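**Q** Have a look at this one before I ask anything.
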Amino acid sequence: MSNSMLDKNKAILTGGGALLLGLIVLFYLAYRPKAEVLQGFLEAREYSVSSKVPGRIEKVFVKKGDHIKKGDLVFSISSPELEAKLAQAEAGHKAAKALSDEVKRGSRDETINSARDVWQAAKSQATLAKETYKRVQDLYDNGVASLQKRDEAYAAYESTKYNESAAYQKYKMALGGASSESKIAAKAKESAALGQVNEVESYLKDVKATAPIDGEVSNVLLSGGELSPKGFPVVLMIDLKDSWLKISVPEKYLNEFKVGKEFEGYIPALKKSTKFRVKYLSVMGDFATWKATNNSNTYDMKSYEVEAIPLEELENFRVGMSVLVTIKP
(Lines of atoms letter the chains of each structure in order from A and count residues from 1; the text may use other names and numbers.)
(Lines give C-alpha, C1' and ligand atoms only; values in the text may rest on other atoms or scores of the structure.)
Protein backbone atom coordinates (compact mmCIF):
# COMPACT_ATOMS: atom_id res chain seq x y z
CA MET A 1 0.00 0.00 0.00
CA SER A 2 1.37 3.37 -0.97
CA ASN A 3 2.16 6.09 1.48
CA SER A 4 -0.58 8.27 0.03
CA MET A 5 -3.19 5.65 0.82
CA LEU A 6 -1.89 5.31 4.37
CA ASP A 7 -2.02 9.05 4.90
CA LYS A 8 -5.53 9.16 3.50
CA ASN A 9 -6.76 6.39 5.83
CA LYS A 10 -5.04 8.06 8.75
CA ALA A 11 -6.78 11.32 8.01
CA ILE A 12 -10.14 9.56 7.78
CA LEU A 13 -9.59 7.85 11.13
CA THR A 14 -8.50 11.10 12.75
CA GLY A 15 -11.49 12.96 11.37
CA GLY A 16 -13.86 10.21 12.42
CA GLY A 17 -12.40 10.18 15.92
CA ALA A 18 -12.73 13.94 16.20
CA LEU A 19 -16.31 13.76 14.95
CA LEU A 20 -17.14 11.03 17.45
CA LEU A 21 -15.56 12.99 20.28
CA GLY A 22 -17.53 16.05 19.26
CA LEU A 23 -20.75 14.08 19.24
CA ILE A 24 -19.97 12.73 22.70
CA VAL A 25 -19.31 16.24 24.01
CA LEU A 26 -22.52 17.57 22.45
CA PHE A 27 -24.50 14.68 23.92
CA TYR A 28 -23.03 15.37 27.36
CA LEU A 29 -23.74 19.06 27.17
CA ALA A 30 -27.27 18.43 25.98
CA TYR A 31 -28.25 15.90 28.61
CA ARG A 32 -26.17 16.81 31.64
CA PRO A 33 -28.15 18.14 34.66
CA LYS A 34 -28.54 21.90 34.42
CA ALA A 35 -28.39 24.39 37.28
CA GLU A 36 -31.76 25.91 38.13
CA VAL A 37 -32.23 29.52 39.18
CA LEU A 38 -34.94 30.41 41.69
CA GLN A 39 -36.10 33.99 42.01
CA GLY A 40 -37.22 35.62 45.24
CA PHE A 41 -37.84 39.15 46.47
CA LEU A 42 -36.59 41.26 49.35
CA GLU A 43 -39.14 42.41 51.91
CA ALA A 44 -39.00 44.55 55.06
CA ARG A 45 -41.12 44.96 58.17
CA GLU A 46 -43.94 47.46 57.63
CA TYR A 47 -45.65 49.47 60.36
CA SER A 48 -48.92 51.40 60.27
CA VAL A 49 -49.09 54.73 62.09
CA SER A 50 -52.70 55.26 63.15
CA SER A 51 -54.74 56.83 65.92
CA LYS A 52 -57.27 55.43 68.38
CA VAL A 53 -59.18 58.68 67.94
CA PRO A 54 -61.43 59.32 64.93
CA GLY A 55 -61.38 62.89 63.68
CA ARG A 56 -60.17 65.36 61.09
CA ILE A 57 -56.45 65.32 60.36
CA GLU A 58 -54.98 68.63 61.42
CA LYS A 59 -51.58 68.19 59.78
CA VAL A 60 -49.26 65.48 58.42
CA PHE A 61 -45.65 66.28 59.30
CA VAL A 62 -43.91 63.73 57.03
CA LYS A 63 -43.82 62.77 53.37
CA LYS A 64 -42.81 59.73 51.34
CA GLY A 65 -39.14 58.84 51.58
CA ASP A 66 -38.51 60.70 54.85
CA HIS A 67 -36.24 58.97 57.34
CA ILE A 68 -37.60 59.60 60.83
CA LYS A 69 -36.72 58.57 64.37
CA LYS A 70 -38.83 56.74 66.92
CA GLY A 71 -41.02 59.26 68.77
CA ASP A 72 -41.01 61.88 66.00
CA LEU A 73 -44.38 63.54 65.42
CA VAL A 74 -46.03 62.04 62.32
CA PHE A 75 -49.51 63.62 62.25
CA SER A 76 -52.06 65.30 64.51
CA ILE A 77 -55.86 65.06 64.69
CA SER A 78 -58.38 67.72 65.71
CA SER A 79 -61.24 66.32 67.82
CA PRO A 80 -63.56 68.93 69.44
CA GLU A 81 -65.94 66.12 70.42
CA LEU A 82 -63.24 64.52 72.55
CA GLU A 83 -62.48 67.81 74.30
CA ALA A 84 -66.18 68.16 75.11
CA LYS A 85 -66.20 64.62 76.53
CA LEU A 86 -63.22 65.51 78.71
CA ALA A 87 -65.04 68.54 80.14
CA GLN A 88 -68.08 66.36 80.82
CA ALA A 89 -65.97 63.66 82.51
CA GLU A 90 -64.15 66.22 84.68
CA ALA A 91 -67.48 67.73 85.81
CA GLY A 92 -68.78 64.26 86.71
CA HIS A 93 -65.61 63.55 88.68
CA LYS A 94 -65.90 66.81 90.65
CA ALA A 95 -69.51 66.00 91.58
CA ALA A 96 -68.63 62.45 92.65
CA LYS A 97 -65.65 63.68 94.69
CA ALA A 98 -67.77 66.30 96.48
CA LEU A 99 -70.33 63.64 97.40
CA SER A 100 -67.59 61.28 98.60
CA ASP A 101 -66.01 64.02 100.73
CA GLU A 102 -69.37 64.85 102.27
CA VAL A 103 -70.04 61.22 103.16
CA LYS A 104 -66.52 60.83 104.54
CA ARG A 105 -66.73 64.03 106.60
CA GLY A 106 -70.02 63.02 108.21
CA SER A 107 -72.98 65.14 109.35
CA ARG A 108 -72.77 68.88 109.83
CA ASP A 109 -72.73 70.30 113.38
CA GLU A 110 -76.17 71.81 112.88
CA THR A 111 -77.60 68.38 111.97
CA ILE A 112 -76.04 66.80 115.08
CA ASN A 113 -77.31 69.57 117.39
CA SER A 114 -80.80 69.33 115.91
CA ALA A 115 -80.90 65.55 116.40
CA ARG A 116 -79.70 65.93 120.00
CA ASP A 117 -82.41 68.49 120.78
CA VAL A 118 -85.10 66.23 119.33
CA TRP A 119 -83.81 63.36 121.47
CA GLN A 120 -83.75 65.49 124.62
CA ALA A 121 -87.31 66.66 123.97
CA ALA A 122 -88.48 63.07 123.45
CA LYS A 123 -86.63 62.06 126.62
CA SER A 124 -88.43 64.76 128.63
CA GLN A 125 -91.77 63.65 127.23
CA ALA A 126 -91.01 60.06 128.18
CA THR A 127 -90.04 61.08 131.74
CA LEU A 128 -93.23 63.10 132.16
CA ALA A 129 -95.36 60.28 130.76
CA LYS A 130 -93.74 57.83 133.19
CA GLU A 131 -94.49 60.02 136.23
CA THR A 132 -98.04 60.58 135.02
CA TYR A 133 -98.57 56.87 134.65
CA LYS A 134 -97.30 56.25 138.21
CA ARG A 135 -99.75 58.83 139.63
CA VAL A 136 -102.69 57.40 137.69
CA GLN A 137 -101.71 53.89 138.84
CA ASP A 138 -101.78 55.03 142.48
CA LEU A 139 -105.19 56.62 141.96
CA TYR A 140 -106.42 53.45 140.32
CA ASP A 141 -105.11 51.33 143.21
CA ASN A 142 -107.07 53.57 145.62
CA GLY A 143 -110.23 53.29 143.55
CA VAL A 144 -110.21 56.91 142.47
CA ALA A 145 -109.25 56.54 138.79
CA SER A 146 -110.92 54.23 136.33
CA LEU A 147 -109.21 51.39 134.47
CA GLN A 148 -109.65 53.34 131.23
CA LYS A 149 -107.67 56.28 132.60
CA ARG A 150 -104.91 53.98 133.81
CA ASP A 151 -104.64 52.25 130.39
CA GLU A 152 -104.52 55.59 128.61
CA ALA A 153 -101.70 56.77 130.86
CA TYR A 154 -99.78 53.54 130.28
CA ALA A 155 -100.20 53.76 126.48
CA ALA A 156 -98.98 57.36 126.52
CA TYR A 157 -95.95 56.32 128.54
CA GLU A 158 -95.11 53.45 126.15
CA SER A 159 -95.50 55.72 123.10
CA THR A 160 -93.18 58.40 124.48
CA LYS A 161 -90.65 55.75 125.47
CA TYR A 162 -90.46 54.47 121.87
CA ASN A 163 -90.29 58.04 120.54
CA GLU A 164 -87.32 58.68 122.81
CA SER A 165 -85.57 55.52 121.55
CA ALA A 166 -86.12 56.48 117.90
CA ALA A 167 -84.84 60.02 118.51
CA TYR A 168 -81.76 58.65 120.27
CA GLN A 169 -80.96 56.34 117.34
CA LYS A 170 -81.20 59.27 114.91
CA TYR A 171 -78.86 61.25 117.15
CA LYS A 172 -76.35 58.38 117.11
CA MET A 173 -76.58 58.19 113.29
CA ALA A 174 -75.86 61.92 113.07
CA LEU A 175 -72.83 61.50 115.32
CA GLY A 176 -71.47 58.52 113.37
CA GLY A 177 -72.12 59.93 109.90
CA ALA A 178 -72.81 57.68 106.93
CA SER A 179 -72.50 53.91 107.12
CA SER A 180 -69.33 52.15 105.97
CA GLU A 181 -71.26 50.77 102.99
CA SER A 182 -72.32 54.28 101.94
CA LYS A 183 -68.73 55.49 102.24
CA ILE A 184 -67.47 52.59 100.11
CA ALA A 185 -70.16 53.21 97.48
CA ALA A 186 -69.38 56.95 97.33
CA LYS A 187 -65.65 56.26 97.02
CA ALA A 188 -66.29 53.74 94.25
CA LYS A 189 -68.35 56.29 92.32
CA GLU A 190 -65.52 58.80 92.67
CA SER A 191 -62.99 56.24 91.37
CA ALA A 192 -65.24 55.37 88.42
CA ALA A 193 -65.58 59.05 87.51
CA LEU A 194 -61.81 59.51 87.73
CA GLY A 195 -61.36 56.48 85.47
CA GLN A 196 -63.54 58.13 82.83
CA VAL A 197 -61.38 61.27 83.01
CA ASN A 198 -58.20 59.22 82.63
CA GLU A 199 -59.67 57.31 79.68
CA VAL A 200 -60.58 60.48 77.79
CA GLU A 201 -57.18 62.02 78.60
CA SER A 202 -55.43 58.93 77.20
CA TYR A 203 -57.41 59.31 73.98
CA LEU A 204 -56.48 62.98 73.82
CA LYS A 205 -52.81 62.04 74.04
CA ASP A 206 -53.33 59.88 70.96
CA VAL A 207 -54.40 62.82 68.79
CA LYS A 208 -50.68 63.35 68.22
CA ALA A 209 -49.38 60.19 66.50
CA THR A 210 -45.65 59.49 66.74
CA ALA A 211 -43.31 57.11 64.90
CA PRO A 212 -43.14 53.65 66.53
CA ILE A 213 -39.65 52.92 65.10
CA ASP A 214 -36.65 54.39 63.36
CA GLY A 215 -37.49 53.93 59.70
CA GLU A 216 -38.55 55.29 56.35
CA VAL A 217 -41.95 56.63 55.36
CA SER A 218 -43.17 54.37 52.56
CA ASN A 219 -46.60 55.91 51.99
CA VAL A 220 -48.93 58.68 53.20
CA LEU A 221 -52.55 57.61 52.78
CA LEU A 222 -54.37 60.70 54.11
CA SER A 223 -53.65 64.43 54.04
CA GLY A 224 -54.49 67.37 56.28
CA GLY A 225 -58.19 68.19 56.36
CA GLU A 226 -59.36 64.64 55.60
CA LEU A 227 -61.37 62.57 58.06
CA SER A 228 -59.56 59.64 59.64
CA PRO A 229 -61.58 56.69 61.02
CA LYS A 230 -60.51 55.06 64.25
CA GLY A 231 -57.42 52.88 63.75
CA PHE A 232 -57.03 53.79 60.06
CA PRO A 233 -53.36 53.69 58.87
CA VAL A 234 -52.65 57.30 57.96
CA VAL A 235 -48.91 56.76 57.36
CA LEU A 236 -46.98 53.57 56.50
CA MET A 237 -43.37 53.03 57.59
CA ILE A 238 -40.79 50.35 56.83
CA ASP A 239 -37.86 49.21 58.92
CA LEU A 240 -35.07 48.56 56.42
CA LYS A 241 -32.96 46.98 59.16
CA ASP A 242 -35.57 44.26 59.58
CA SER A 243 -35.48 42.73 56.10
CA TRP A 244 -35.71 39.22 54.68
CA LEU A 245 -35.84 37.27 51.44
CA LYS A 246 -39.07 35.53 50.47
CA ILE A 247 -38.73 32.83 47.83
CA SER A 248 -40.90 30.00 46.49
CA VAL A 249 -39.02 26.68 46.48
CA PRO A 250 -40.19 23.47 44.75
CA GLU A 251 -40.39 20.45 47.00
CA LYS A 252 -37.47 18.68 45.31
CA TYR A 253 -35.05 21.44 46.42
CA LEU A 254 -36.13 21.61 50.06
CA ASN A 255 -32.98 19.82 51.17
CA GLU A 256 -31.06 22.96 50.21
CA PHE A 257 -33.27 25.18 52.37
CA LYS A 258 -33.46 23.58 55.80
CA VAL A 259 -34.11 25.97 58.69
CA GLY A 260 -30.78 27.39 59.83
CA LYS A 261 -28.98 26.52 56.59
CA GLU A 262 -27.05 29.22 54.74
CA PHE A 263 -27.03 29.87 51.01
CA GLU A 264 -25.92 32.55 48.60
CA GLY A 265 -28.13 34.82 46.54
CA TYR A 266 -27.34 37.36 43.86
CA ILE A 267 -29.06 40.76 43.87
CA PRO A 268 -28.98 42.12 40.29
CA ALA A 269 -30.03 45.65 41.27
CA LEU A 270 -27.08 45.96 43.65
CA LYS A 271 -24.75 43.84 41.49
CA LYS A 272 -23.62 41.85 44.48
CA SER A 273 -24.00 38.46 46.12
CA THR A 274 -24.77 37.99 49.79
CA LYS A 275 -25.34 35.18 52.25
CA PHE A 276 -28.76 34.33 53.65
CA ARG A 277 -29.87 32.04 56.48
CA VAL A 278 -33.21 30.21 56.39
CA LYS A 279 -35.42 31.15 59.34
CA TYR A 280 -38.83 29.84 58.27
CA LEU A 281 -40.53 27.64 55.70
CA SER A 282 -44.12 26.66 55.11
CA VAL A 283 -46.06 24.80 52.46
CA MET A 284 -47.94 27.00 50.00
CA GLY A 285 -51.50 26.45 48.83
CA ASP A 286 -52.65 24.02 46.15
CA PHE A 287 -52.43 26.79 43.56
CA ALA A 288 -48.62 26.49 43.84
CA THR A 289 -48.51 22.71 43.25
CA TRP A 290 -46.39 21.60 40.28
CA LYS A 291 -48.56 19.09 38.38
CA ALA A 292 -46.97 16.03 36.81
CA THR A 293 -47.46 15.55 33.07
CA ASN A 294 -47.26 11.74 33.27
CA ASN A 295 -47.49 9.04 35.90
CA SER A 296 -44.21 7.21 35.26
CA ASN A 297 -41.27 9.07 36.77
CA THR A 298 -42.78 12.31 38.07
CA TYR A 299 -45.20 13.33 40.81
CA ASP A 300 -47.15 16.37 41.92
CA MET A 301 -44.68 18.62 43.75
CA LYS A 302 -45.67 21.10 46.40
CA SER A 303 -44.08 24.53 46.59
CA TYR A 304 -42.83 25.94 49.87
CA GLU A 305 -42.53 29.53 50.98
CA VAL A 306 -39.06 30.13 52.41
CA GLU A 307 -38.00 33.19 54.39
CA ALA A 308 -34.31 33.88 54.91
CA ILE A 309 -32.52 36.76 56.62
CA PRO A 310 -29.40 38.41 55.15
CA LEU A 311 -26.22 37.84 57.15
CA GLU A 312 -24.93 41.33 56.40
CA GLU A 313 -26.54 44.74 56.22
CA LEU A 314 -27.74 45.49 52.71
CA GLU A 315 -26.89 49.06 51.80
CA ASN A 316 -29.14 50.87 49.34
CA PHE A 317 -31.54 47.95 49.10
CA ARG A 318 -35.22 48.58 48.39
CA VAL A 319 -38.27 46.45 49.06
CA GLY A 320 -39.14 44.29 46.06
CA MET A 321 -35.61 43.85 44.72
CA SER A 322 -35.08 40.46 43.05
CA VAL A 323 -32.70 37.86 44.45
CA LEU A 324 -31.48 34.99 42.26
CA VAL A 325 -30.55 31.72 43.95
CA THR A 326 -28.74 29.12 41.83
CA ILE A 327 -29.37 25.44 42.61
CA LYS A 328 -26.38 23.46 41.39
CA PRO A 329 -27.02 19.98 39.94
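Glycine is treated like the rest: Cβ placed from N, Cα and C.
From Swiss-Prot, here are the annotated features:
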VARIANT   H67 to R  In strain: Hp921023
VARIANT   E256 to D  In strain: Hp921023
VARIANT   K272 to R  In strain: Hp921023
**Q** Hey, what's the Cβ neighbour count for E256 (variant position) at 10 Å?
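**A** That number is 15.
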**Q** Write out the long-range same-chain contacts of H67 (variant position), meaning residues 6 or more apart in sequence whose Cβ is under 8 Å from its Cβ.
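**A** Set apart from H67 (variant position) by at least 6 residues yet with Cβ under 8 Å, we have D214, G215, E216, V217.
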**Q** Can you tell me the three-state DSSP label for E256 (variant position)?
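**A** SS state of E256 (variant position) = helix.
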**Q** Can you give me the Cα-Cα distance between K272 (variant position) and E256 (variant position) in Å, rounded to a whole number?
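**A** Between the alpha carbons of K272 (variant position) and E256 (variant position) there are 21 Å.
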**Q** So how many other Cβ atoms are close to K272 (variant position), meaning within 10 Å of its Cβ?
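**A** Its Cβ has 14 other Cβ atoms within 10 Å.
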